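Peer 1: Annotations per Swiss-Prot:
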- 4-157: domain 'UBC core' (DOMAIN)
- Val25 to Ala: Impairs binding to RANBP2 (MUTAGEN)
- Lys48 to Ala: Slightly impairs binding to RANBP2 (MUTAGEN)
- Asn85 to Gln: Impairs catalytic activity (MUTAGEN)
- Tyr87 to Ala: Impairs catalytic activity (MUTAGEN)
- Cys93: active site, glycyl thioester intermediate (ACT_SITE)
- Asp127 to Ala: Impairs catalytic activity (MUTAGEN)
Amino acid sequence: MSGIALSRLAQERKAWRKDHPFGFVAVPTKNPDGTMNLMNWECAIPGKKGTPWEGGLFKLRMLFKDDYPSSPPKCKFEPPLFHPNVYPSGTVCLSILEEDKDWRPAITIKQILLGIQELLNEPNIQDPAQAEAYTIYCQNRVEYEKRVRAQAKKFAPS
């Protein structure tokens, strides 16, 4: 494992614990031996107030490669969400998460999670990743928002 990646992720964890947006979660997972795995984080993004996503808490896994922060983490909703920019596998399609697009090593975990929260309610229809959600979003916004509200209710924190 890269010392650069681990040191950056340790800084990220410290900064997150000191200050993070209300309702968001970002925690490194534990290895079988109980030690912390900084390369694999369990996160959760709350649906934004005043949107059909409100009330939901959407679980996301963030996986970092050894060359982080040169390369972005892979962000994957578990379980996958109904959304035009979420692949059926759950992987998020967002330009700041793509090395050859808008990724920059200075982007923080907090910025990534806030960017994904923004994307939930403002899909990028130029870059669809899920045919069904994309089609319904474009053709029947009322039905799309109904499905999103049902999903938010399903993923409401207990």
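Cβ atoms here come from the backbone N, Cα and C positions, even for glycine.
Walk me through where these features lie, including what they touch and how far apart they are.
Peer 2: Taking Cβ-Cβ distances under 8 Å and a sequence separation of 6 or more, the neighbours of Val25 (mutagenesis position) in its chain are Glu42, Cys43, Ala44, Leu57.
Here the Cβ of Lys48 (mutagenesis position) has 17 other Cβ atoms within 10 Å, regardless of which shown protein chain they belong to.
Under 8 Å, Cβ to Cβ, and six or more positions away along its own chain, Asn85 (mutagenesis position) finds Val92, Cys93, Leu94, Leu119, Pro123, Asn124, Asp127, Pro128, Ala129, Gln130.
For Tyr87 (mutagenesis position), the Cβ neighbour count at a 10 Å cut-off comes to 15, with all displayed protein chains included.
Within 10 Å of the C-beta of Asp127 (mutagenesis position) there are 14 other C-beta atoms, taking all protein chains into account. Under the three-state DSSP scheme, Asp127 (mutagenesis position) falls in the coil class.
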Peer 1: Give me the CA-CA distance between Lys48 (mutagenesis position) and Tyr87 (mutagenesis position), in Å, as a whole number.
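Peer 2: Counting only the Cα atoms, the answer is 21 Å.
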Peer 1: Specify the count of other C-beta atoms within 10 Å of the C-beta of Cys93 (active site, glycyl thioester intermediate).
Peer 2: 19
